[in-house]
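In what follows, a single structure is set out as structure tokens and then discussed.
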Amino acid sequence: MEEHTEAGSAPEMGAQKALIDNPADILVIAAYFLLVIGVGLWSMCRTNRGTVGGYFLAGRSMVWWPVGASLFASNIGSGHFVGLAGTGAASGLAVAGFEWNALFVVLLLGWLFAPVYLTAGVITMPQYLRKRFGGRRIRLYLSVLSLFLYIFTKISVDMFSGAVFIQQALGWNIYASVIALLGITMIYTVTGGLAALMYTDTVQTFVILGGACILMGYAFHEVGGYSGLFDKYLGAATSLTVSEDPAVGNISSFCYRPRPDSYHLLRHPVTGDLPWPALLLGLTIVSGWYWCSDQVIVQRCLAGKSLTHIKAGCILCGYLKLTPMFLMVMPGMISRILYPDEVACVVPEVCRRVCGTEVGCSNIAYPRLVVKLMPNGLRGLMLAVMLAALMSSLASIFNSSSTLFTMDIYTRLRPRAGDRELLLVGRLWVVFIVVVSVAWLPVVQAAQGGQLFDYIQAVSSYLAPPVSAVFVLALFVPRVNEQGAFWGLIGGLLMGLARLIPEFSFGSGSCVQPSACPAFLCGVHYLYFAIVLFFCSGLLTLTVSLCTAPIPRKHLHRLVFSLRHSKEEREDLDADEQQGSSLPVQNGCPESAMEMNEPQAPAPSLFRQCLLWFCGMSRGGVGSPPPLTQEEAAAAARRLEDISEDPSWARVVNLNALLMMAVAVFLWGFYA
């Protein structure tokens, strides 16, 4: 047992802040923001933002490399920098399995799911289920669930992670910094639409990878190279192991020594912190929900100009997903080696002084490396990287939640809303999300940081598997109907809540102060629970479907995988609703078909014209495309739903997919 060091000599949170107050850092940060704003303005000028398809799907004009870069940048938020590095510092390499699992799942998106979404002619995922099953309750349920998850989990994680970095690296006021960050993000999200997001995502992907590569180089140099990491990590333990609290006292070495299996991706199926069956199967289920049916991700794919470009973008994203192991997880482990008394603190009162929370300070691993290792200028670059990740992730949530609310909820309230009204509501929803985000900041700041990364994974495991099951069955089992899908979702939700509510009521605890949640409620690993929940939801869906009337085949053409190439006319189950509405976009028709006949208004003033252009709502004028005829609109709709591929390029992307899977299998085996 280590000797107790005097509490007063423990590192203080305030003593280790490195303020960005030198000209080099400020210049780099300013240049970065000018670059992002410039790219956003450029995309505003060159893209069509005045229509629903142009704003929400970038007009289906994106080539493969911005699609892939945007998929990666939308997925990699500041939560990855803080969370992956922090979990790597705490338990070793296994957390990289969350990233490398996605290599295979993103291929499922490009090859199996995206073709059906395209031929269905949809903008949102609940909209697909509305076409597939009919009825309103599934679509409304998924829209509300998705918005709930966006606001209270994704935004929470990004906000907390950004706050940790700002606290540790800058010393700025948290609220002023995050509000300014949200403001800039909101400006180019509200004004630019999806095309602006995808172009800025592409720029930020290079910023993220470049800055993280530089820090990785500094970190490996400091620790003595790749071999130095694996030689020293198992000995990286804090010297502060005795608490002043008599209830805690001497802390067991089990709580502050690195795990013996820290270097293994695949761990013991019972005693491992990430059991290998759960990592391979349970994580695939949760990842399937995120990569194949989550609005943030799928919306990027639907913007690809062709199915081949979509597949190539998925491959590029997969290759980029190889990098977090080396750019985030291993630097987090190095941070524990270099600063064990801070990053690996275990005494509650010491941890509170170091990072403000008692359960541990592994979340400061990445910010600590930036503060300690990076020289002036490069430290500003790394701040820009973190801001890029945070802004990209938040902007994705803002845009996608705006799409969900506008197309799936608002059109239920105002079925005859015109194109301009929908665009205005979509932008106002973004403003509302920003207000909610800022109001949520005190809750995020008060949360125990050591539990936040596990929190987001656990919440996903309790709520996502029923959605995954329904989407898989919807695409691949034509016999599944609306009753089965709805009751499968509801039954799965009740099962998930039965695990989620007691676990978070009791708290997840820590090694020093374990949770009081009974083992029969909380003892099963959350990824194992995801497997059980997935199969129970799927079984309930199939059982109810087989006991009720099937959906006639005439309603399923190009809505299930086996009928994706069908040329027969489809009778949409939501046709009656669409005929009563003036919104052909709900049937996949192009945005121009949505224009409503409105009385001719007097010419707006110059100020009003500028304001309408800035918000992407101007009509007519120089450079505006003429309205499409009915024949042109039908041709555009067919192009949006086209999944034909050039055979030679199809073979190229297929071979690249096989190559990427081979690389992934090798890396899994090497680190298993």
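Placement of Cβ uses the backbone N, Cα and C atoms for every residue, glycine included.
Every position carries its original residue.
Annotation comment: Swiss-Prot describes Ala73, Ile76, Ala389, Ser392, Ser393 as Na(+) binding site. Per Swiss-Prot, mutagenesis Ser74 to Ala is noted as: Impairs phlorizin binding and its inhibition on glucose uptake. What Swiss-Prot notes for the published mutagenesis of Val95 to Ile is this: Strong reduction in D-glucose transporter activity. Impairs inhibition by empagliflozin on glucose uptake. What Swiss-Prot notes for the published mutagenesis of Phe98 to Ala is this: Slightly decreases D-glucose transporter activity. Abolishes empagliflozin binding and its inhibition on glucose uptake. Impairs phlorizin binding and its inhibition on glucose uptake. Annotation of the mutagenesis experiment Val157 to Ala in Swiss-Prot: Decreases D-glucose transporter activity. Impairs inhibition by empagliflozin on glucose uptake. One entry in Swiss-Prot concerns the mutagenesis experiment Asp201 to Ala. Its note says: Impairs phlorizin binding and its inhibition on glucose uptake. One entry in Swiss-Prot concerns the mutagenesis experiment Leu283 to Met. Its note says: Strong reduction in D-glucose transporter activity. Impairs inhibition by empagliflozin on glucose uptake. The annotation that Swiss-Prot gives for the mutagenesis experiment Phe453 to Ala reads: Slightly decreases D-glucose transporter activity. Impairs empagliflozin binding and its inhibition on glucose uptake. Impairs phlorizin binding and its inhibition on glucose uptake.
Neighbour count (other Cβ atoms within 10 Å of the Cβ, all protein chains): 22 for Phe98 (mutagenesis position). Within the set of binding-site residues Ala73, Ile76, Ser393, the entry lying nearest in space to Leu283 (mutagenesis position) is Ile76 (CA atoms). The two recorded residues, Ala73 (Na(+) binding site) and Val157 (mutagenesis position), have Cα atoms 16 Å apart. A 10 Å cutoff on Cβ-Cβ distances gives Ser74 (mutagenesis position) a total of 26 other Cβ atoms nearby, all chains included. Using a 10 Å Cβ-Cβ cutoff, Val95 (mutagenesis position) registers 27 neighbours. Annotation: Ser74 are the mutagenesis positions among Ser74, Val95, Phe98 whose CA atoms are within 10 angstroms of the CA of Ser393 (Na(+) binding site).
Shown are the recorded positions Ala73, Ile76, Leu283; of these, the residue with the fewest other Cβ atoms within 10 Å is Leu283. Ile76 (Na(+) binding site) is 12 Å away from Phe98 (mutagenesis position) when you measure Cα to Cα. Taken residue by residue with DSSP, Ser74 (mutagenesis position) is part of a helix.
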